[in-house]
Amino acid sequence: MVDIVKRRDWEKKEKKKIAIERIDTLFTLAERVARYSPDLAKRYVELALEIQKKAKVKIPRKWKRRYCKRCHTFLIPGVNARVRLRTKRMPHVVITCLECGYIMRYPYLREVKQKRKKAT
C-alpha cells in the first residue's frame, strides 16, 4: 500500500517536472520567434498557459512578466511593450502592452530596500 502511494507521489512530481520543462521550452521558442513571427510566438505562449493549467504548476518567474495577461502576446520592450519606472507612492515597474493596451504593474520595493541596506 505504501509503495502505491510513493509511486503516485513520484508520478505527480515527474509530471509537474515535465510540464515545467515544456513551458520553459515553449517560452524560449516564443522569445526566439517573437521578432519575425508574433503570431507564432503568441501561439507558443497560449500552449504554455494550457500546459500550466492542465498540470497545475506555476509559470517560472522569469517568464511570468514576459507575456500580456490579456492578449497573450509575448512582450518585447520597445517593440510591442512600453516599460516605465514609477517612484510615486510605492516604486513599481509599469509594462504596457502596445497590442491591446493592457497595463501591468510590478512593485520593486524589495530591490530598493536591498540597495539601501548595502549603502549603509
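Here, residue 1 is simply the first one shown, and the rest follow in order.
Cβ coordinates are placed from backbone N, Cα and C, and glycine is handled just like the others.
Less than 8 angstroms from the CB of R22 (mutagenesis position) sit A48, I51, each of them six or more residues away in the same chain. For the mutagenesis experiment R22 to A, the note given by Swiss-Prot reads: 40% reconstituted RNase P activity.
DSSP assigns Y44 (mutagenesis position) to a helix. Under the heading of mutagenesis, Swiss-Prot lists Y44 to A and annotates it as follows: 40% reconstituted RNase P activity.
Annotation note: R65 (mutagenesis position) sits in a coil segment as assigned by DSSP. Proximity of R65 (mutagenesis position) to non-local residues of its own chain (separation of 6 or more, Cβ distance below 8 Å) is seen for L75, I95, M104, Y106, given in sequence order. What Swiss-Prot says about the mutagenesis result for R65 to A is this: 70% reconstituted RNase P activity.
What Swiss-Prot lists as Zn(2+) binding site is C68, C71, C97, C100. Shown in sequence order, K42, C97, E99, C100, Y102 are the residues of the chain, 6+ apart in sequence, with a C-beta less than 8 angstroms from the C-beta of C71 (Zn(2+) binding site). Secondary structure from DSSP puts C71 (Zn(2+) binding site) in coil.
One entry in Swiss-Prot concerns the mutagenesis experiment K69 to A. Its note says: 10% reconstituted RNase P activity.
Experimental mutagenesis is annotated in Swiss-Prot for R84 to A, with the remark: 50% reconstituted RNase P activity. According to its DSSP assignment, R84 (mutagenesis position) is in a strand. Around R84 (mutagenesis position), the same-chain residues six or more apart in sequence whose CB sits under 8 Å from its CB are V93, V94, T96, listed in sequence order.
Under its mutagenesis annotations, Swiss-Prot gives R86 to A the following note: 20% reconstituted RNase P activity.
In Swiss-Prot, the entry for mutagenesis R105 to A states: Does not reconstitute RNase P activity. The structure shown retains the original residue. In sequence order, H92, V93, V94, I95 are the residues of the chain that are 6 or more apart from R105 (mutagenesis position) and have a CB within less than 8 Å of its CB.
The 10 Å shell around the Cβ of R86 (mutagenesis position) contains 12 further Cβ atoms across the protein chains shown.
If you draw a 10 Å sphere around the CB of K69 (mutagenesis position), it holds 12 other CB atoms from the protein chains shown. In this structure, the CA atom of K69 (mutagenesis position) is 21 Å away from the CA atom of R86 (mutagenesis position).
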